[in-house]
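**Student:** Swiss-Prot lists Asp156, Arg186, Trp316, Arg347, Tyr352 with the feature substrate binding site, giving similarity to another entry as the kind of evidence. Taken from Swiss-Prot, the feature Mn(2+) binding site covers Asp209, His211, His344. For 429-551, the entry in Swiss-Prot reads domain 'Ricin B-type lectin', with the evidence type sequence analysis. Among the mutagenesis results in Swiss-Prot, Glu127 to Gln has the note: Loss of enzyme activity. The residue drawn here is the original one. Under mutagenesis, Swiss-Prot gives Asp156 to Gln with this note: Loss of enzyme activity. According to Swiss-Prot, the mutagenesis experiment Asn320 to Ala carries this note: No effect. Swiss-Prot gives this note for the published mutagenesis His341 to Ala, Leu, Val, Lys or Arg: Little or no effect. Record note (Swiss-Prot), mutagenesis Gly455 to Val: Induces a slight decrease in activity. The unchanged residue is displayed. Here Swiss-Prot notes a mutagenesis experiment, Phe457 to His, with the remark: Induces a slight decrease in activity. Record note (Swiss-Prot), mutagenesis Gln466 to Ala: Little or no effect. Induces a slight decrease in activity; when associated with A-465. The unchanged residue is displayed.
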Amino acid sequence: MRKFAYCKVVLATSLVWVLLDMFLLLYFSECNKCEEKQERGLPAGDVLELVQKPHEGPGEMGKPVVIPKEDQEKMKEMFKINQFNLMASEMIALNRSLPDVRLEGCKTKVYPDNLPTTSVVIVFHNEAWSTLLRTVHSVINRSPRHMIEEIVLVDDASERDFLKRPLESYVKKLKVPVHVIRMEQRSGLIRARLKGAAVSRGQVITFLDAHCECTAGWLEPLLARIKHDRRTVVCPIIDVISDDTFEYMAGSDMTYGGFNWKLNFRWYPVPQREMDRRKGDRTLPVRTPTMAGGLFSIDRDYFQEIGTYDAGMDIWGGENLEISFRIWQCGGTLEIVTCSHVGHVFRKATPYTFPGGTGQIINKNNRRLAEVWMDEFKNFFYIISPGVTKVDYGDISSRLGLRRKLQCKPFSWYLENIYPDSQIPRHYFSLGEIRNVETNQCLDNMARKENEKVGIFNCHGMGGNQVFSYTANKEIRTDDLCLDVSKLNGPVTMLKCHHLKGNQLWEYDPVKLTLQHVNSNQCLDKATEEDSQVPSIRDCTGSRSQQWLLRNVTLPEIF
């Protein structure tokens with residue numbers, strides 16, 4: 001009898017599981033039908049229907065989405081809306097699975113239980129429903145609940161209806177408090193973030209862009225660094241989400257933030273000195289001279305103490321370098337935490353328009369940061385970008401007062417101690433155009449890349465591509481590239497500056513006006529008939545075609 005009773009229990013249990021499986025199968029089948037009927041970009045049904053999709057669906061584990069050939073034209077049209085593959089994004093679950101891309105040593109790290117709480121501030125303007133909500137769900141699903149104080153969504157005057165009441169209704173159902181704050185008029189990223197920070201309540205503010213995906217274990221290492229030192233500002237490794245396929249690709253832990261001559265943020269290899277400081281342990285945070293600006297965490301009170309953002313800046317652009325300089329020069333630390341990974345959709349073009357034009361806004365913002373933080377080195381930037389000096393940059397007295405109040409260090413200290421491998425040469429003999437006496441043409445990098453030939457073109461006096469520096473190391477430099485000659489008669493190419501002299505060593509004679517390549521013993525010459533857009537290098541003759549005028553060659557060295 002006992003055996004028979006036992007069998008009945010087993011059969012009954014099995015029947016329950018079979019019925020449950022059938023119910024779930026029917027449930028998700030109906031859910032998928034609902035999604036097929038819903039308006040593009042808008043959810044249908046309740047939260048469970050929206051979020052739960054089988055994990056073998058499109059884009060799961062970060063795999064690329066393939067659009068069928070018959071939908072390619074529609075895909076291209078939809079792409080224009082947000083400048084990423086909106087069709088692919090809408091095919092992917094809002095809580096899609098992602099690979100764990102952390103270093104193995106990161107996966108076993110143990111963090112304190114009493115980490116500070118954070119408010120996650122996300123600014124959006126006409127963002128796609130799928131990318132915005134995927135950002136929100138990734139924060140909720142991959143963060144310890146007790147560490148998330150709230151999520152603050154700041155709407156920078158979006159015009160799309162589904163980002164109004166439907167969004168507010170949706171986020172009310174989530175298990176984490178989500179507040180939607182509306183800007184009364186288009187204000188830009190900087191002021192919208194300031195609004196979000198002002199209403200936040202967490203001990204830490206974490207800023208994210210509206211098209212991100214957080215991965216497993218992303219938050220704890222960020223908060224742990226701030227708990228260790230509240231003056232530490234931390235960024236995750238920014239992984240790449242393809243704007244074409246939404247494939248998730250791990251970012252490198254061997255790059256950090258810098259900037260070029262035009263004050264554009266750039267990624268550069270982590271230098272050996274930083275590897276030595278960490279004793280080769282790649283799981284330790286990297287001290288970075290600058291941050292990309294889209295994703296970072298900062299102690300809420302410290303954010304106020306160091307002056308938040310410069311509210312005199314407009315929309316977007318330059319604010320990331322401004323806050324980076326300020327953090328370092330005023331006693332803080334800026335790190336990339338290599339055990340934290342957050343994906344970001346990198347677009348090739350922006351879908352947004354800016355009042356007054358993008359260039360005018362960025363010039364104003366860069367002028368403000370240069371005037372407040374770069375001391376005498378601002379003149380280097382102005383020679384590169386003379387148009388910046390023509391913009392009205394507003395009143396900076398409060399920012400200069402902040403610098404005095406915080407007793408911040410000079411920019412020369414920053415270059416020497418934080419960013420000694422900066423592309424700005426600290427010692428140089430000339431900066432500006434290099435003009436050929438005979439042809440009246442100037443050297444021009446033509447916006448070409450490494451390993452390409454340097455160009456020569458009519459002088460335009462607008463800086464930019466025609467600015468070269470003859471450095472104290474006797475290099476002819478354009479940003480991080482130096483003129484290099486590896487064989488007799490050229491060509492003259494642009495290679496990464498290595499500071500080892502050799503093929504990048506040039507001797508300028510201020511009397512003869514010649515630029516002699518020391519290794520080949522030949523002189524820089526005008527272009528030839530065979531190639532009229534590149535300078536040549538030939539045996540030195542002293543002819544006018546080998547004479548060059550270096551702009552500002554009498555400038556004293558900057559120390």
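Glycine is treated like the rest: Cβ placed from N, Cα and C.
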**Student:** Among the recorded positions His211, His341, Arg347, Gln466, whose Cα is within 10 A of the Cα of Glu127 (mutagenesis position)?
**Tutor:** His211
**Student:** How far is it from Arg186 (substrate binding site) to His211 (Mn(2+) binding site), counting Cα to Cα, in Å?
**Tutor:** 19
**Student:** Just name the winner among Arg186, His341, His344, Arg347 (the recorded positions) by count of other CB atoms within 10 A of its CB.
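**Tutor:** Neighbour-count leader: His341.
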**Student:** Of these recorded positions, Glu127, Asp156, Asp209, which scores lowest on Cβ atoms within 10 Å?
**Tutor:** Asp209
**Student:** Grab the pLDDT values for the domain 'Ricin B-type lectin' (429-551) and give me their mean, rounded.
**Tutor:** 93
**Student:** Around His211 (Mn(2+) binding site), how many other C-beta atoms are within 10 angstroms of its C-beta?
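**Tutor:** For His211 (Mn(2+) binding site), the 10 Å Cβ neighbour count is 26.
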**Student:** Between Asn320, Gln466, which of the mutagenesis positions has its C-beta surrounded by the fewest other C-beta atoms within 10 Å?
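**Tutor:** With the mutagenesis positions Asn320, Gln466, fewest surrounding Cβ atoms within 10 Å: Asn320.
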**Student:** For the domain 'Ricin B-type lectin' (429-551), what are the DSSP-based totals of helix, strand and coil residues?
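**Tutor:** Reading the DSSP string over the domain 'Ricin B-type lectin' (429-551) gives 9 helix, 53 strand, 61 coil.
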**Student:** According to DSSP, does Arg347 (substrate binding site) fall in a helix, a strand, or coil?
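**Tutor:** Reduced to three states, the DSSP call for Arg347 (substrate binding site) is coil.
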**Student:** What Cα-Cα separation, expressed in whole Å, is found between Gly455 (mutagenesis position) and Asp209 (Mn(2+) binding site)?
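**Tutor:** Given the Cα positions, Gly455 (mutagenesis position) is 39 Å from Asp209 (Mn(2+) binding site).
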**Student:** Just name the winner among Trp316, Tyr352, Phe457 (the recorded positions) by count of other CB atoms within 10 A of its CB.
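**Tutor:** Checking each of Trp316, Tyr352, Phe457, the winner is Trp316.
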**Student:** If one measures from the C-alpha of Phe457 (mutagenesis position) to the C-alpha of Arg347 (substrate binding site), what distance in angstrom results, rounded to a whole number?
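**Tutor:** If we compare the Cα positions of Phe457 (mutagenesis position) and Arg347 (substrate binding site), the gap is 32 Å.
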**Student:** Provide the number of Cβ atoms within 10 Å of the Cβ of Gly455 (mutagenesis position), excluding the reference atom itself.
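**Tutor:** Around the Cβ of Gly455 (mutagenesis position), 22 other Cβ atoms lie within 10 Å.
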**Student:** Cα of Gln466 (mutagenesis position) to Cα of His344 (Mn(2+) binding site): how many Å, rounded?
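**Tutor:** With the alpha carbons as reference points, the distance is 34 Å.
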**Student:** Given His211 (Mn(2+) binding site) and Asp156 (mutagenesis position), what distance in Å do their CA atoms have, once rounded to a whole number?
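**Tutor:** So the Cα of Asp156 (mutagenesis position) lies 15 Å away from that of His211 (Mn(2+) binding site).
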